[in-house]
Amino acid sequence: MKDVLDDNLLEEPAAQYSLFEPESNPNLREKFTFIDLFAGIGGFRIAMQNLGGKCIFSSEWDEQAQKTYEANFGDLPYGDITLEETKAFIPEKFDILCAGFPCQAFSIAGKRGGFEDTRGTLFFDVAEIIRRHQPKAFFLENVKGLKNHDKGRTLKTILNVLREDLGYFVPEPAIVNAKNFGVPQNRERIYIVGFHKSTGVNSFSYPEPLDKIVTFADIREEKTVPTKYYLSTQYIDTLRKHKERHESKGNGFGYEIIPDDGIANAIVVGGMGRERNLVIDHRITDFTPTTNIKGEVNREGIRKMTPREWARLQGFPDSYVIPVSDASAYKQFGNSVAVPAIQATGKKILEKLGNLYD
């Protein structure tokens with residue numbers, strides 16, 4: 001397995017403009033091992049490698065995400081983690097399990113909400129891997145909506161399994177916002193961490209927000225952006241009419257222009273994710289329509305953010321390779337984790353495990 005710590009990928013900050021750099025202590029490098037489940041394009045991996053970890057297993061079923069992952073880390077993730085043949089490749093021992101698993105309801109039907117009640121969901125596979133391998137710690141990430149999903153029953157079941165069935169110390173989950181950790185994106189996610197009873201850990205504090213606020217101007221493309229990212233006058237007119245219709249009904253849905261000194265909305269897949277993060281950039285010099293622009297290029301400087309800007313919103317370094325189409329890149333970064341927020345929390349986990357690596 002190629003180790004990214006051996007090349008230049010992570011020799012620069014974890015994000016082009018973030019406050020998170022690889023740990024300077026050379027003795028920390030590869031001081032712990034971790035596995036990367038539902039790996040996507042490797043946001044968790046970058047964060048944990050920045051902290052000195054070595055990834056010894058990864059899984060991701062989406063072929064386009066696998067392509068991006070391999071281009072950046074040199075190894076192809078295993079596929080469907082629900083399959084026993086995939087689980088068989090997981091090394092017996094590793095220190096930390098990382099997973100950004102999807103939110104799914106459980107068919108509890110009045111049961112106690114235990115391990116077997118989660119069968120058939122992707123969380124079941126995460127829990128089963130924890131049960132089999134007994135890592136020292138785990139770090140799970142999910143959408144903020146998990147907190148109230150199914151009237152809170154989903155999260156309650158997850159915590160019950162982790163605490164009661166698996167015997168881990170699991171502090172109350174925290175809602176962590178990426179904007180507080182060096183990236184200009186209002187992205188709230190729920191973090192769940194846990195520690196094996198053998199570690200003796202019985203308390204945990206999530207990281208405090210940083211003082212520094214980063215805005216879109218800090219991550220804007222340095223060079224003139226290609227014309228293809230600019231909207232047509234016709235499409236802008238459609239967006240404005242669409243927004244007016246919704247506002248007349250009392251809805252807040254619609255396109256939004258992020259000012260240079262502003263913070264982006266959470267980047268998401270679908271649901272006008274790109275249109276909710278439009279920007280004004282007057283550096284355009286070529287107003288010749290491209291194949292994906294129907295009609296005239298607008299003269300107001302309104303454009304979509306580029307995939308590289310979305311990468312920066314998530315805290316990916318500029319050396320991170322984007323080998324896929326724009327459409328795939330938007331999807332991949334929209335589904336990814338915010339690297340600096342993951343890294344800040346990962347550092348807190350390692351501080352608790354610190355005595356194990358002295």
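Every residue gets a Cβ built from N, Cα and C, even glycine.
Don't expect the noted substitutions in this model, because it carries the original residues.
As annotated by Swiss-Prot, active site applies to C103. Here C103 (active site) comes close to N142, V143, G145, L146, H149, T154: these same-chain residues lie at least six apart in sequence, with C-beta atoms under 8 angstroms from its C-beta.
The domain 'SAM-dependent MTase C5-type' feature in Swiss-Prot is assigned to 32-356.
Looking at Swiss-Prot, you'll find the mutagenesis C55 to Y noted as follows: Grows at 30 but not 42 degrees Celsius, has reduced methylase activity at 42 degrees Celsius.
Mean model confidence of the domain 'SAM-dependent MTase C5-type' (32-356) amounts to 92 (pLDDT, 0 to 100 scale).
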